[in-house]
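Single-structure report; data block below.
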Amino acid sequence: MAGPLSGLRVVELAGIGPGPHAAMILGDLGADVVRIDRPSSVDGISRDAMLRNRRIVTADLKSDQGLELALKLIAKADVLIEGYRPGVTERLGLGPEECAKVNDRLIYARMTGWGQTGPRSQQAGHDINYISLNGILHAIGRGDERPVPPLNLVGDFGGGSMFLLVGILAALWERQSSGKGQVVDAAMVDGSSVLIQMMWAMRATGMWTDTRGANMLDGGAPYYDTYECADGRYVAVGAIEPQFYAAMLAGLGLDAAELPPQNDRARWPELRALLTEAFASHDRDHWGAVFANSDACVTPVLAFGEVHNEPHIIERNTFYEANGGWQPMPAPRFSRTASSQPRPPAATIDIEAVLTDWDG
């Protein structure tokens, strides 16, 4: 694969969620990713688009032969990604110490929800659980309603795979000077906590409260929210700065002199009611056209099925069509070492073929 990580060798122990997502991004950026799957888990691989840009092999890691083959592969790798509960790879004979014996330059990347240590480290959980303990889930939703799960973007991917990737790349950079590998302990509860650092800082200065839906960036401010249009669809409004707010009012045909002051919190309900009435007067596409070339920070809220028709998305080739559906292209983009369009998930190959290739 073309890309800035061309030549990097990655072994991925089969898992779900953020580990495979991190491996996918490494593959998108040119790394040679080999996924070791269980022999009984290969059904449905062609339907999992997250397994793009991989070579897939199978091995029974509980057998002596499977363990031996896996260690041979790891001995030639730069990075190992695993997402099991703490202690599982050690019991398999593939823990950090065992792998370091065959490859002391290996970056051993561990992805868990709770981390390798702590009282919850052996406890099951999902994205919603990890972000429930660090304040994030409590902060998302309307003030008069229960907290709303933000899909599984914040814990699994924002706080999980993204920070796993940061750890891998940082450890690879450090290896250039030390010549040694190390363990990367990436926990979703830790990474997602860093994502919300801005809110902690605002809270420390009195600019954020624990009351959900009452703050500037959580839908509390009427100029940072979504509004329903005449056709039942929605627009997103992010008109925070005065000049953007003024542009929004101009597009709506409203006079600031006749409205409550933008940042008078006591009159936010009144301002919200006026904006709600204005946006409800026309359909979403009308407002999309009105604000298409303005700095009002007003955009249509598109469903998945509409995204690939958005002119900006089309112009940037943000998505490509594959197997009857749409998939995102690799990101970010590089001026000299551009990534190519991803390969679809491949059929399994013999692990010996990869070993021979990596011997070259």
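Including glycine, each Cβ sits where the backbone N, Cα and C put it.
For all the noted positions, this structure keeps the original residue and models no substitution.
Keep in mind the model is a prediction, meaning the values are calculated, not measured.
Sequence annotations record features per position, and here Swiss-Prot assigns active site, proton acceptor to H126. H126 (mutagenesis position) has a Cβ environment of 14 other Cβ atoms inside 10 Å.
Other C-beta atoms found within 10 angstroms of the C-beta of D156 (active site, proton donor) number 26, with every protein chain shown included. Residues or ranges marked as active site, proton donor by Swiss-Prot: D156.
The substrate binding site annotation in Swiss-Prot covers R38, 59-62, 83-85, R91, 125-130. Take the CB of R38 (substrate binding site) and look out to 10 A: across all protein chains shown you find 14 other CB atoms.
Same-chain residues at least 6 positions away in sequence with a Cβ under 8 Å from that of R52 (mutagenesis position) are, in sequence order, M24, G27, D28, Q327, P342, R343, P344, P345. In Swiss-Prot, a mutagenesis experiment is listed as R52 to A, annotated with the note 15.7% of wild-type activity.
The note that Swiss-Prot attaches to the published mutagenesis I56 to P is: 28.8% of wild-type activity. According to its DSSP assignment, I56 (mutagenesis position) is in a strand.
M111 (mutagenesis position) counts 28 other C-beta atoms within 10 Å of its own C-beta, drawing on all protein chains shown. Under its mutagenesis annotations, Swiss-Prot gives M111 to P the following note: 5.2% of wild-type activity.
One mutagenesis experiment catalogued in Swiss-Prot, H126 to A, is accompanied by this note: 4.5% of wild-type activity.
While the structure shown retains the original residue, Swiss-Prot records the mutagenesis experiment C297 to A with this note: 6.2% of wild-type activity. In three-state terms derived from DSSP, C297 (mutagenesis position) belongs to neither a helical nor a strand segment and is classed as coil. Taking the Cβ of C297 (mutagenesis position) as reference, residues of its chain lying under 8 Å away and at least six apart in sequence are, in sequence order, V237, G238, A239, I240, F244, A247, M248.
For the mutagenesis of H312 to A, Swiss-Prot gives this note: 10.1% of wild-type activity. The structure shown keeps the original residue. In the three-state DSSP classification, H312 (mutagenesis position) falls within a helix.
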Which recorded positions sit within 10 Å of D156 (active site, proton donor) - Cα, from R38, D60, H126, I128: H126, I128
From mutagenesis positions I56, M111, H126, H312, the one whose Cα lies nearest Y84 (substrate binding site): M111
Of the mutagenesis positions listed as I56, M111, H312, the one whose CA lies nearest the CA of I128 (substrate binding site): M111
